[in-house]
Amino acid sequence: MEKYEKLEKVGEGTYGKVYKAMEKGTGKLVALKKTRLEMDEEGIPPTALREISLLQMLSTSIYVVRLLCVEHVHQPSTKSQSTKSNLYLVFEYLDTDLKKFIDSYRKGPNPKPLEPFLIQKLMFQLCKGVAHCHSHGVLHRDLKPQNLLLVKDKELLKIADLGLGRAFTVPLKSYTHEIVTLWYRAPEVLLGSTHYSTGVDMWSVGCIFAEMVRRQALFPGDSEFQQLLHIFRLLGTPTEQQWPGVSTLRDWHVYPKWEPQDLTLAVPSLSPQGVDLLTKMLKYNPAERISAKTALDHPYFDSLDKSQF
């Protein structure tokens, strides 16, 4: 790790501390993710190795943050015979994320909506990145604006905090004891379903889409119960007809029977094609949700010059 100079701690990721650092030889900025690893006798656990090779494979897409290399640091532990081991994942450094970007349009001296063309461009890249991950059998499971990094001058979006699903399980609280946000979590996950698939990410993509249009979260719940109420109030309480098996899910209660509202009211500035795409992302039945790959061919993107992607 001598070849990097840590400049500042930029956050506590879901899996450990994140530093902005400079590669001393080149002056290149990188993001260092320090992950805590329980070492076994053989060294790095095979699950972690699998995840890292997955990350390297996914890095081939321009819409996924690039994993540049992995540094393995041993620190002999004074208390016991074992060595404490840290794994540093070295990623390309990006200066902002979608949450900060949306906030810059909402706050500040000159608040204004994001241009429809810009939303379209960012959404296309997000769907491309998610389609890439899904085509390799990887679910993100925690997509949110904070995990989408931006190269502002190029209007380029990249998915971060990816793939560390099984070796580093997503905790309910992060290391700083911030509650991990529920705003982008799919209803089947909130209801305790253990079998979930690519639809969980597409629900999150829909919530992010609406948030770019509204400049505020679509479903800002502060508990799992509240989160479901937010969803049901807008989209109506799901029925067995709409979503077979919903009433058998672990945390299903008898909720008030709300009728669905017109989604247009939540995103008044979105074009009819945009509302149609959003509706397909926010289907209750995960099997009916549009896939990322199919979304790329949706009429909402017809006016976009796709050759630039």
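Using N, Cα and C of the backbone, Cβ positions are placed for all residues, glycine too.
None of the listed substitutions appears in this model.
The following features are taken from Swiss-Prot:
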DOMAIN    4-301  domain 'Protein kinase'
BINDING   Val10, Gly11, Glu12, Gly13, Thr14, Tyr15, Gly16, Lys17, Val18, Lys33  ATP binding site
MUTAGEN   Thr14 to Ala  Decreased kinase activity and disturbed cell cycle; when associated with F-15
MUTAGEN   Tyr15 to Phe  Decreased kinase activity and disturbed cell cycle; when associated with A-14
ACT_SITE  Asp142  active site, proton acceptor
MUTAGEN   Asp161 to Asn  Dominant negative. Decreased kinase activity and disturbed cell cycle
MUTAGEN   Pro171 to Leu  Decreased kinase activity and disturbed cell cycle
MUTAGEN   Thr181 to Ile  Decreased kinase activity and disturbed cell cycle
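Distribution of Swiss-Prot features across the structure.
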{"residue": "Val10", "record": "ATP binding site", "DSSP class": "strand"}
{"residue": "Gly16", "record": "ATP binding site", "DSSP class": "strand"}
{"residue": "Asp142", "record": "active site, proton acceptor", "DSSP class": "coil"}
{"residue": "Asp161", "record": "mutagenesis position", "DSSP class": "coil"}
{"residue": "Thr181", "record": "mutagenesis position", "DSSP class": "coil"}
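The Cβ of Thr181 (mutagenesis position) has Lys144, Gln146 as same-chain neighbours under 8 Å, each 6 or more residues away in sequence. Highest local Cβ density among the binding-site residues Val10, Val18 belongs to Val18, counted as other Cβ atoms within 10 Å over all protein chains shown.
Mean pLDDT across the domain 'Protein kinase' (4-301) comes to 87 in this model. Annotated pair Val10 (ATP binding site) and Asp161 (mutagenesis position), C-alpha to C-alpha distance, rounded: 14 Å. Val18 (ATP binding site) and Asp161 (mutagenesis position) have their C-alpha atoms 11 Å apart, to the nearest angstrom.
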